[in-house]
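**Student:** Take a look at the following structure, please.
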Amino acid sequence: ASFAEAPPGNPAAGEKIFKTKCAQCHTVDKGAGHKQGPNLNGLFGRQSGTTAGYSYSAANKNMAVNWGYNTLYDYLLNPKKYIPGTKMVFPGLKKPQDRADLIAYLKQSTAA
C-alpha cells in the first residue's frame, strides 16, 4: 500500500512515536548536532546520505532517495529492505497509521 492510501496522519501521535522510537538516535532541532543517526531537520526534499557532517553508509549515499511522503512511508515500513546496508537498526513501523502519524510529525517538526 502506498502513502496515497494511508490514513490521515496525526502529528501529535507522531511526536509520541518519535520520542519513543526515534529520538534515541535522531533529533529534529535546527542547528543541533548529529546523534547516533543524522539530524532530520530539513528532511523533506533532501537526498539520502547528504546531510553535512554525518558519516553515512555507502548504501544510503548510493540509493540517492529523495525524501518525501511516499519514500518515507515505504522506508519506515522496513528500512533494511528499502536500503540494504543502511546503518539504521530500527526494524520499522508495520502499522500504516503509525507511519502516517510519524510522517505528519516529521513534516511539521523538520521544516528548515
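Keep in mind that glycine also has a Cβ here, set from the backbone N, Cα and C atoms.
No substitution from the list is modelled in this structure, which keeps its original residues.
Okay, so Swiss-Prot annotates it like this:
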{"type": "BINDING", "residues": "C22, C25, H26, M88", "note": "heme c binding site"}
{"type": "VARIANT", "residues": "A112 to S", "note": "In 50% of the molecules"}
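Mind running through what each feature is packed against?
**Tutor:** Counting only residues at least six positions away in the same chain, the Cβ atoms of C25, G37, P79, K80 sit under 8 Å from the Cβ of M88 (heme c binding site).
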**Student:** May I have the list of same-chain residues other than C22, C25, H26, M88 whose Cβ is within 8 Å of the Cβ centroid of the recorded heme c site, in sequence order?
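**Tutor:** Checked against the 8 Å cutoff, the neighbours are A23, Q24, K35, Q36, G37, L40, F90.
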**Student:** Comparing the binding-site residues C22, C25, which residue's C-beta has the most other C-beta atoms within 10 angstroms in this structure?
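**Tutor:** The largest 10 Å Cβ neighbour count belongs to C22.
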